[in-house]
Amino acid sequence: MFSPGQEEHCAPNKEPVKYGELVVLGYNGALPNGDRGRRKSRFALYKRPKANGVKPSTVHVISTPQASKAISCKGQHSISYTLSRNQTVVVEYTHDKDTDMFQVGRSTESPIDFVVTDTISGSQNTDEAQITQSTISRFACRIVCDRNEPYTARIFAAGFDSSKNIFLGEKAAKWKNPDGHMDGLTTNGVLVMHPRGGFTEESQPGVWREISVCGDVYTLRETRSAQQRGKLVESETNVLQDGSLIDLCGATLLWRTADGLFHTPTQKHIEALRQEINAARPQCPVGLNTLAFPSINRKEVVEEKQPWAYLSCGHVHGYHNWGHRSDTEANERECPMCRTVGPYVPLWLGCEAGFYVDAGPPTHAFTPCGHVCSEKSAKYWSQIPLPHGTHAFHAACPFCATQLVGEQNCIKLIFQGPID
């Protein structure tokens, strides 16, 4: 379920060097149909046996398509900026022995290290629930890591295709900077948000920015694919921090550094917390039957002993089929303990350890999905505005991508028995 070596946090300097991990928001530890090859919910970036990074070198200004094609066919990496039918700027890239490059995108072609497809909220991302038209770029972005300490990771919009080229056509937003070098934006953009205070219990949301093809930082465009770029933010960089969020317009990724993962609870810790709750034998206050969180191996079917909760008040019960207040709102129930009316849902333990900002007990549930995690983690994600569509932002559950609702977006759970 997790990347090799995740549990071996005790030796962060052990070879091979891990730069960090990318975790896709909306999945609770694995893809619904299982992690396969380069398509998975979590991807570890390790130092490569041999550097594969590239850096800009020669710039060509070309007036004919044939000349442009001749340069792009030389076998070197290049970025082409088409200014008009009669003018293209081609920037050649040469080998960089000091960096490793990792590429992310929707394409399954070999240059892509981590294949990402559109996330469907509620984790209904199955073969039956296909996106009709993806908004994620086939070659969405690239992450370049320094091979020497402190192993800095930087993000750039767009990735090189199978011909080692990046093409920015006539309609793409592109420009020449005052220092003379060309730059541009991809169609739907690559957005990044660095949390203030790192990825800890005290973290606060940062500001969403757009990253250019050359790695500069800009304010957001008016809409996702607008022609006019935002304003250059000279005080910020494209260096990824622990907890940085990367949005590819269809999927959002969380970047965790190797050091950050070293201080993150492991799957074993979350399993121990689950067993601790179950060992306390919480009871349904009405039926007095014992409740138990199901095993971490994710199941679609709700189990008989699974705890349910009224999300308006937080009271935890076993399942019962009464308390409906109306036929139109099938999920609205009246809590028998306090008479509060609201959603009544099964509770699922949040199993993806990378989303936790602390190692606290699972005491809070997101509304309306019922995923449970620590108080600090629930409150952190409840205040993070995640991009949705082409210009909207809203908070969402990191474990299933469901849009959050309610006053606080999460609720403290009230268990009957010795837990509280």
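Just so you know, glycine gets a Cβ as well, placed from its N, Cα and C.
What you see is the original sequence, not a version with the noted changes.
Swiss-Prot has this to say about the protein:
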- 15-202: domain 'FHA' (DOMAIN)
- Arg106 to Ala: Abolishes binding to IRAK1 (MUTAGEN)
- Thr187 to Ala: Abolishes binding to IRAK1; when associated with A-188 (MUTAGEN)
- Asn188 to Ala: Abolishes binding to IRAK1; when associated with A-187 (MUTAGEN)
- Cys397 to Ala: Loss of IRAK1-polyubiquitination (MUTAGEN)
- Cys400 to Ala: Loss of IRAK1-polyubiquitination (MUTAGEN)
Can you tell which of the mutagenesis positions Arg106, Thr187, Asn188 lies nearest to Cys400 (mutagenesis position) in space, using Cα positions?
-> Arg106
Chain-internal residues near Arg106 (mutagenesis position), provided their CB is under 8 angstroms and they sit 6+ positions away = Val115, Val116, Thr117, Ser134, Ile136, Ser137, Arg138, Ala140
Cys400 (mutagenesis position) has its Cβ surrounded, within 10 angstroms, by a count of other Cβ atoms equal to 23
Neighbourhood of Cys397 (mutagenesis position), C-beta criterion under 8 angstroms, separation at least six | Phe366, Cys369, His371, Trp381, Leu404
What is the total of other Cβ atoms whose distance to the Cβ of Thr187 (mutagenesis position) is within 10 Å?
-> 15
List, in sequence order, the same-chain residues at least six positions removed whose CB sits under 8 Å from that of Asn188 (mutagenesis position)?
-> Thr135, Ile136, Ser137, Arg224, Ser225, Leu248, Cys249, Gly250, Thr390
